[in-house]
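First the structure, in the form of structure tokens, and then the observations on it.
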Amino acid sequence: MTAQRSTTNPVLEPLVAVHREIYPKADLSILQRAYEVADQRHASQLRQSGDPYITHPLAVANILAELGMDTTTLVAALLHDTVEDTGYTLEALTEEFGEEVGHLVDGVTKLDRVVLGSAAEGETIRKMITAMARDPRVLVIKVADRLHNMRTMRFLPPEKQARKARETLEVIAPLAHRLGMASVKWELEDLSFAILHPKKYEEIVRLVAGRAPSRDTYLAKVRAEIVNTLTASKIKATVEGRPKHYWSIYQKMIVKGRDFDDIHDLVGVRILCDEIRDCYAAVGVVHSLWQPMAGRFKDYIAQPRYGVYQSLHTTVVGPEGKPLEVQIRTRDMHRTAEYGIAAHWRYKEAKGRNGVLHPHAAAEIDDMAWMRQLLDWQREAADPGEFLESLRYDLAVQEIFVFTPKGDVITLPTGSTPVDFAYAVHTEVGHRCIGARVNGRLVALERKLENGEVVEVFTSKAPNAGPSRDWQQFVVSPRAKTKIRQWFAKERREEALETGKDAMAREVRRGGLPLQRLVNGESMAAVARELHYADVSALYTAIGEGHVSAKHVVQRLLAELGGIDQAEEELAERSTPATMPRRPRSTDDVGVSVPGAPGVLTKLAKCCTPVPGDVIMGFVTRGGGVSVHRTDCTNAASLQQQAERIIEVLWAPSPSSVFLVAIQVEALDRHRLLSDVTRALADEKVNILSASVTTSGDRVAISRFTFEMGDPKHLGHLLNAVRNVEGVYDVYRVTSAA
């Protein structure tokens, strides 16, 4: 031992120190040899950070050592990129380090290509997945590999960061979850969250930190009550607060539609006992202190989740009437909950020095339900593609399997209804669905399906049959939601098309104009192109939906025919939305001067709403006035085609000048958000002209405010004031046409 310690490479000392705590008799010479080979093979390679590439496999090995993995796994981790990224062959690696290490390295290499989408030969996939299920260390290495990559992701280009973060959320984090590796899963999710939604992440962090003092006081009170009662009941246990995970908080805000203040996970405790019987006794103690909430007790000790996770969960009405989540488990169960399948690798008991897995360890792994399911799928799948699809589904969401009357299997998300089933069969079957029979009995269309049920749907033969708007309230599958939404969007477009045609006819007749001469295919196509619509039908639809007014289109048609004098000015301002309110000005002073032409009439263009500080240009209108635009106005290119009409203009604001400003506010939706933002604006003494807010499906509120202000230099202070409103993660100026 002493000799071995003295010859260990200093770079490996941290890894060796952690590994020795669990495996004091581990053979460290093979670790040393693996590091030397990896260091030599990666010698000419650098990470994106500029660090030597060897730092990556070394970091992965350290993560696995902290998880308690065996020596063989650490060796494979050190070598896991050599076959793919260097000239080192799998045959040479296997000959030097043995079949077990070779199998692990080969599995990690193939898993990279398969699960994340690259092509691979069918039978190779089947063999690799089978081996993966029989030796889950392949999966554990892959998860650790991605964890280190996510920790160092800041050195990659933003688009690659986003792609990797999405892969991590969709595949790797769920994989860690299925392996029971909770601590790794949470870190992967939070790292991905910070990359994909940085502003939302920062706002959640800020909100959690803001509640920390009151939360800590509350938890201290709860912990003291539990500890005192457990001690009085002679139950030996440790009580601790549970860590907060930002992605989990954000998901609950979205999926359950909760405000931040209503999320139970912010207040939770964990009780760690010595014996299983003490866990059940501790539940009794907790329920004697506070009223349990109905339906919130889960016994994962008797029925382990995924065959790995064991714990008792309960939610009670705690002090001050707040929901309190409590987890109760033994210390061994907690180690498994944190490290999952990795916690089973205590090879000092399960494995001999010859590197062979003992039968008792193999049986322990085989008890894991998800691993058995992988092997079952491998046996049943007709081809590797079918098998891989099953794996992808299982990683993504909880699924149920139901049958058609002919015995075909349909996979659906948990909570699906006969309508989801109908759309899974075919889009037209979904659209025409009018009833359903489950296991031979008629059921309501909103009835939730369960595993193994036989579902039959009835369809309408009416030519105008279509979905009901009510279905949107209970379908859960993405396919059904998308198809129903597309149906009604198409229906609305058709109605808007006819409405738009009628509006155009009324507007032309109101002006006493020749309808046939003015509104024809050629002239309307020209205006559609000018207004950036795909075709004439799209233009009519936009009119019917109120995106552009019929009056504006008629004015453009007149300009095409050389009609009214102000046609070109209308062209310059065609992007002004019909809903933008007019500015009630108390003065004609727009704060702009024209060098060499004092007293000339000027006005600020509505399409880009310039304010002092913006770079501007003047455009001489047909009436002799000057329209002032930002140089980055959406209409700048068309204006500059008439260079003779572009003139210099300068800002010259006076105390009486008033400017129109529009801002967009993005925030995590909550009760009274609009009221609080409006109050912040009012406190800044601006005259609010209009406000609108829309809320997306992911609980993000997008608000638009248009207001008048005298001194735009004050805008930065105003934006900061709005940004300080709770839940707001971004606020910025937009043009009125944006």
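Every residue gets a Cβ built from N, Cα and C, even glycine.
On its own chain, H80 (mutagenesis position) has P57, V60, L104, V105, V108, T109, I141, D145 as residues at least 6 apart in sequence with a Cβ closer than 8 Å to its own Cβ. Listed in Swiss-Prot is the mutagenesis experiment H80 to D, annotated as follows: Loss of hydrolytic activity.
Swiss-Prot documents D81 to A as a published mutagenesis change and attaches the note Loss of hydrolytic activity. Here the Cβ of D81 (mutagenesis position) has 24 other Cβ atoms within 10 Å, regardless of which shown protein chain they belong to. Look at D81 (mutagenesis position): DSSP puts it in coil.
Sequence annotations record features per position, and here Swiss-Prot assigns active site, nucleophile, for hydrolase activity to E84 (among others).
For D85 (among others), the entry in Swiss-Prot reads active site, nucleophile, for hydrolase activity. All chains included, 13 other C-beta atoms sit within 10 angstroms of the C-beta of D85 (active site, nucleophile, for hydrolase activity).
DSSP assigns G241 (mutagenesis position) to a strand. The mutagenesis experiment G241 to E is recorded by Swiss-Prot, whose note states: Loss of ppGpp synthase activity.
The Mg(2+) binding site annotation in Swiss-Prot covers D265, and the record cites similarity to another entry as its basis.
Listed in Swiss-Prot as a mutagenesis experiment, H344 to Y is described as follows: Loss of ppGpp synthase activity.
Sequence annotations record features per position, and here Swiss-Prot assigns domain 'TGS' to 398-459. The average pLDDT computed for the domain 'TGS' (398-459) is 87.
DSSP gives D632 (mutagenesis position) a coil state; it is part of no helix or strand. Here the residue is the original one, while Swiss-Prot reports the published mutagenesis D632 to A with the comment Altered association with RAC components.
For the mutagenesis of C633 to A, Swiss-Prot gives this note: Altered association with RAC components. The structure shown keeps the original residue.
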Around the C-beta of D632 (mutagenesis position), how many further C-beta atoms are within 10 angstroms, looking at every protein chain?
11
Which one of the recorded positions (E84, G241, C633) has its C-beta surrounded by the most other C-beta atoms within 10 angstroms?
C633
For E84 (active site, nucleophile, for hydrolase activity) and D632 (mutagenesis position), what Cα-Cα distance in Å is obtained after rounding to a whole number?
48
Just the number: how many Å between the Cα atoms of C633 (mutagenesis position) and D85 (active site, nucleophile, for hydrolase activity)?
49
